[in-house]
Amino acid sequence: MISVRTLVISEYGAYVYVKKNMLVIKKGDKKVEISPSEVDEILITVSCSISTSALSLALTHGISVMFLNSRETPWGILLPSIVTETVKTKKAQYEAIVVRKDNRYGEEIISSKIYNQSVHLKYWARVTGTKNDYKELLDKDEPAAARVYWQNISQLLPKDIGFDGRDVDGTDQFNMALNYSYAILYNTIFKYLVIAGLDPYLGFIHKDRPGNESLVYDFSEMFKPYIDFLLVRALRSGFRLKVKGGLIEENSRGDLAKLIRKGMEENVKEESDHNPKTLIQAIRAHAVKLASSIREGKEYRGFKLVM
């Protein structure tokens with residue numbers, strides 16, 4: 001139920017409420033009490049419930065609350081009111097994207113994404129002792145790099161997974177796990193972009209449509225290869241999802257959410273930054289860096305993995 005600073009509520013019938021300023025998770029006759037000071041984020045999946053007093057206590061303590069449904073998409077996210085330099089940052093963001101049509105930030109994000117995909121493949125080439133095409137990615141544009149990347153990923157996965165390429169509508173375990181895991185990543189990124197004062201709906205790469213979190217999708221591209229790594233590592237180690245009717249079963253969704261959140265709380269190494277940090281801390285730091293770069297009209301250096 002608990003993954004370090006993330007509280008995952010996924011068991012059918014679980015209920016979260018407040019007692020004496022403590023978060024209480026009840027499931028049948030079992031109860032667990034947790035101090036809000038020990039939690040940064042609550043993930044709650046379908047078939048669970050949470051009281052308004054628990055939501056109030058969470059937000060008062062700066063805890064975000066993320067809701068995920070059964071179809072690998074988020075219902076929504078509740079954020080505490082902690083936002084920095086909003087007006088100045090959003091104005092600069094609008095001017096950069098709409099007025100000047102500044103492509104520097106989007107280009108750096110895509111460059112970092114391809115670099116991280118290459119680093120991910122290189123890691124597995126080293127660990128498995130087999131050759132792959134990690135060098136080829138660096139000379140290709142995004143669509144071509146993606147084709148090479150996913151083709152190589154398919155060779156790394158156990159045959160019973162049945163993955164033969166990235167497809168958001170795919171019904172194999174890996175594609176479904178990617179959808180669900182990316183949804184968790186999107187909500188985490190949404191949170192930190194908003195806190196940094198950026199407009200999550202105004203992006204550099206993805207098209208702006210009503211309700212489309214364009215900047216969230218843009219920004220996530222740099223971090224997706226690490227999410228891919230977490231899933232490949234888990235599936236190669238025997239982790240499996242239970243799927244029924246084209247959906248991940250409830251208990252498996254909870255297991256997957258815990259796996260991803262735990263992985264995001266592992267330390268990652270970043271090029272040109274020797275300070276150890278978790279992936280979540282890296283996301284938060286880069287949201288602040290991007291906001292600062294946009295406000296000041298300066299270059300932004302994207303997130304680049306070392307593995």
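Positions of Cβ are set from backbone N, Cα and C atoms, glycine also.
Those substitutions? Not in this structure, it's all original residues.
For reference, Swiss-Prot has these:
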BINDING   E142, H206, E221  Mn(2+) binding site
MUTAGEN   E142 to A  No longer catalyzes a transesterification reaction on branched DNA
Review point. How many Å lie between the Cα of E142 (mutagenesis position) and the Cα of H206 (Mn(2+) binding site)?
Key: 13
Review point. Counting all other Cβ atoms within 10 Å across every protein chain shown, which of the recorded positions E142, E221 scores highest?
Key: E221
Point to revise | Surrounding CB atoms that lie within 10 Å of the CB of H206 (Mn(2+) binding site), all protein chains | key: 16
Practice item. Tell me whether E142 (mutagenesis position) sits in a helix, a strand or coil according to DSSP. Key: helix
Point to revise | Mn(2+) site, defined by E142, H206, E221: further same-chain residues with Cβ within 8 Å of the Cβ centre | key: G106, I109, I110, K113, I205, Y217, D218
**Study point:** DSSP three-state assignment for H206 (Mn(2+) binding site)
**Key:** coil
